[in-house]
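Undergrad: Got these off Swiss-Prot a minute ago, pasting:
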type	residues	note
MUTAGEN	ASP368 to Ala	No primer-dependent or primer-independent DNA polymerization, loss of translesion DNA synthesis
MUTAGEN	LYS613 to Ala	Strongly reduced primer synthesis, loss of translesion DNA synthesis, normal polymerase activity
MUTAGEN	HIS614 to Ala	Normal primer synthesis and polymerase activity
MUTAGEN	LYS623 to Ala	No primer synthesis, impaired polymerase activity
MUTAGEN	ARG625 to Ala	No primer synthesis, impaired polymerase activity
Amino acid sequence: MSNNLQDILAAASGYQSVTSEPALNRKRPKTLDDYPVIPPASKKVSVISSDLTLHIGFDTEYVFNPETRQNDILSYQSYVVLPDNTGISNIIYPPDSQKKSRLSFKDFLCQTITPLLETGVITKWPGIINIYAHFIRADIASFANFWSDYKILLKGIRGTVSSFKNRYGIDFDEQQERRVKTEQIMFDKRTSPPRCSNVAFIDTLLITPGGMGLAECGELLGLPKLTIPAPYSITNMREYLLGDRAGFEAYALRDAEIAVRYALQVRNFCARELMIDRVPATIGAMAVSRFTKTLKENNMSPEVCLGTHIKTRELWLTEKQAFRTIKNPASVPSRELFETFPINCYHGGRNECFMMGVTPSDHWYDYDLAGAYTTGLLDILTPDYGNIRLSKNPDDYCGHVMGFALVTFRFPESVPYPSLPVRTDQYGLFFPLSGESWATAPEIELALSLGAEMTIHNGIIVPWICDTSPHNSESTSVFLPFVQQVRENRNRHIKGSLEEKFWKEIGNSLYGKLAQGLRAKTAFDTARGLNRSLPPSSVTQPFFAAHVTGFIRAVVGELMNALPSDSSVVSVTTDGFLTNCPLDKINMSGPLSSRFQSLCDIVDPGSSMLTCKHEVSQLIAMKTRGQLTYKAIQGKPVVHARAGVKPPADIPRSDYNDYMVDLYLNRLPGQTLSRSTLISTREMWLSESDLVSREQDIRLNLEFDFKRQPVRPAMNEGHLLMFSRPWDNMEEALQQRSLFDDWRQTHTLKTLADWDDWCDFLYCRTVFSDMKLKVGSKRSDDILVRLFLRALTQCQWGLMLKDKKSYSCKEVAEWLTSEGYSVTVTDVKNAVRAKIPQMKFSSVTPRMKSLMDIIARKYPTFCLPV
C-alpha cells in the first residue's frame, strides 16, 4: 500500500496515518495469528472415497538421543481391523534415525493402506479412518509433519489430543461432549475417484477406567502385552531391534493391536450398554450422555432439573449466504442470579492429618463412606429455582434442605473436629474453632448440633419442587434413575470385567462433571499456544456440586465427632478416615449419618454406609494424604498414601511402602529426590519437541502441614509423635504455617530437640518481632542476652546501680562468652544507649530458662517483667 493510499484511508476513518515507508517495507515478525487454527474453508468440498471404515491402531518405537535431545524413531507399526474383524499388522522402518527421514502422517497411512488395496484385501480406498493409540501424545509427534501441518494437527487432533485434560494439561472440555472431530485428508488427487478420507484420532487412555495402562487393557481383552526379555530393556529399544528383530516386531505390533482392539470393545460397549453410536472422548462424557438419557427415559426434563434453558442465536455464514441457528444451554435467570452462593460454597473434600509421626500401636481401621459422591447425589431432589429465597435464620438450614450461606462462627473448645470449612488460596481448607465460612446447609446443621455460635450474614434456601425426602418420593430424586442403572449394570457383569469397571467409572465420573469449571483452573490450548481457563461442562451445576460435597463433609464430620472419647483419628481424606474405633462402636445414628444410610439402602438395601478398606497395627502419619503402614496385620491390606512422592523406577510396587517408611524416618533438611517427568504439552508445542523426559530434582516435602495445631510432643519408635487440636482462628493458623515453611527450609521435625528448636523459632518471631527487635537467625536466648545487657546498663528489670558497678564491661563480656554467648566489650558499652522495649513475658523458652539460671548466679535480682 502506498503512503498516499494509506493517508486516504486514514483520513476516511478519522485517524492520522503514522506509518512510515520504511516501516511498511520492513518484514514484520510472525506471530501466532499468522498460523490459522482452521484453514480457510474451501469453496470446493471433496467427497470421501467410499463408505468403507478402517480402524487402525498405531504405535511407534523410539530411543532418546541425548545429543539432539529428541527421539530417534526406530519403527512405525500399525494394526488394521477390517469390517469382518480381521486384523492385519504392518511395521515400517525409516531409512535412518535422522529427523528428516521420519514419515509424514499421510505417508504412514498410505504405506499402511495401499498394500491392502494392492493385495485385494480391500477393494476401495476407505472413506473413514479411525486412528487409535494409547497416550497419543507420545506417538503423534513422531511424524515428520506434526508441527508443520497445521491442518492435520490443530483441527484433526484437537478433538482427541486436546482431550488430554487433567492428566496432561491440555484443555479439552469444550470438545468433550461433542462427537470426535474428523479431518478430511486428500491422499491422492490423481486417482479416479480421488483418494479422500475423513480421519479421526482417539486416545484410548482417556477411555480406560482409572486411566489403565496398555498392559491392563490387554489383560481385560485376553491379549496380554508382551514383555521385553533380558538383557534388553524399554530404555534402549535399538538394542532389542538389533539383537532380536522378531521379538522386537512382535512386541511393537502387539501394542498397536491392543489399542485398536480395546477401542473397538469400548465401541461395542457404548452401542450395547449405553445405546450411543459413537465413542465419547472420555468416560466422563459417557457419564454425561448416560445421565441425560436416563432423565429423559424417566420423563424428567434435564432443563428443569439443572435449571437451564436453550438459548438460540442466528449466525450469518458468508460462504453459504445463509443464517445458521446456534443453540446453547444457559442458566435460567433465577439460577444465574444466586449462583455465586453455591460457587463460593464449593470446596471439595475434607483432607486433614490429626497426628504426626509413628502412631501408638493399636488396631487402626481405614473407613470409607460407601460410594460417597454417587450415593450423595441421591440427596438431591428437583430444585425449585423460581422460589429461591434469602434467609439469615440458622434453623432454616436444618433438615433435608439445600442452602448456602456466608457465616461467622465459634465452636466450643471441647469440639475435637470443627465442621465449618475456611478456604485459603495457598493451603486449601482449614477447620478452625472460629472464623468466617461459606457453608452448605448440612454443615450448618452439624455445626449447630455441636454447639457452635453462628451468625448468618447472607444465605439462600433452594426449596425442592416436591418437598419430601428422597426415599419417600424416589421419582423426584434427580439422580436416582442414573444411580440405579449404574448399580444394576454393575451387578449384571462379573466383578473386575471391562463392563463392570466401565459402569463403576461412569457412576463415579458424573459428580466431577457437575463441578467442572467452578474453580479457576487453566490449561494449555493447543490451538493458540496459550493457557486459558477450563470452561464448564454441559452439566456443570454449582448447586448440586456444592450440596453434595458439603453433605459428604458434614457426614464425615458427624461420624468423627460422635466417636467415643477414648478413640483417636489419624487422618481424614475426602470420604473416609483412619481411626482405632471398631465399626460396632461408631455411632451412625446422627441425623446426617442416618440420612446417608437411607440413601445407601436405596442403592443397595441392607448395606452399611461404612466400609473398611485397610487394617494395620501401627501407622506413620506424615501430613495430609500421607499415611504409611509401620506395622501390618497379617492378611490385611496396608495403608499406603505417599503424599505425592514417586518412588524410583527400580523400586517394585510391592516395596513402595518400605521405601517410603525409610525415606520418611531418615529424611534430611533440604533433601531432594531425582524425578523423571515428561515435558508438558505446552513445552512440546512451544519448542516443537518430541515427547521426552526430563530429570529434575524435587525438594522432599514430608513435614507436617499445620492444618491443625500440633500438641503433646513425645518420642515413639525413635521418631517424634505429636497429636493436634483445631486452630482457634485463621490468623494464628496462617501465621504459624507461614513461619513453619520458613523454618523447614533448613530443619526437619523428627526429635524433641527439633520440636524445641521450632518452638524457639516461633517464639522469636511472634514475641520479639512484635517488639521491633531484630531477630534474624538468632534464637530466644541470644536475644535475651541483648535485653539483659540493656537492663544491666540501664538498671532495669530488677537490676540496680550496684549490680551495674559489680563488674566491668570486660568482665561481663568474658563471663557471657565463657557461657557460650558471643559478647564483646563494645556490645556491653553500646547497650546503655539501646532502647528497652515495653513488654511482658507470659512464658519463656527452654533456652531462655537456661540463660536465666546462668544470670541468676551472678545477678539474683534479675527478673523479666510479667
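Quick reminder: no glycine exception, Cβ is built from N, Cα and C everywhere.
Quick one: how deep are these features, and who are their neighbours?
TA: For ASP368 (mutagenesis position), applying a Cβ distance below 8 Å and a minimum sequence separation of six or more within one chain yields ASP575, GLY576, LEU610, THR611, LYS613.
In sequence order, TYR365, ASP366, LYS636, PRO637, VAL638, VAL639 are the residues near HIS614 (mutagenesis position), counting only same-chain partners six or more apart with C-beta under 8 A.
In sequence order, CYS353, MET356, ALA643, LEU702, GLU703, PHE704, ASP705 constitute the residues six or more apart from LYS623 (mutagenesis position) in its chain with CB-CB distances below 8 Å.
In the three-state DSSP classification, ARG625 (mutagenesis position) falls within coil.
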Undergrad: Let me make sure I understand the structure: which of the mutagenesis positions listed (LYS613, ARG625) has the fewest other Cβ atoms within 10 A of its Cβ?
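TA: Relative to the other mutagenesis positions in LYS613, ARG625, LYS613 has the fewest Cβ atoms within 10 Å.
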Undergrad: In which DSSP state, out of helix, strand and coil, do we find LYS613 (mutagenesis position)?
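TA: Where LYS613 (mutagenesis position) sits, the three-state DSSP reduction gives strand.
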Undergrad: Can you check what DSSP calls ASP368 (mutagenesis position), collapsed to helix, strand or coil?
TA: strand
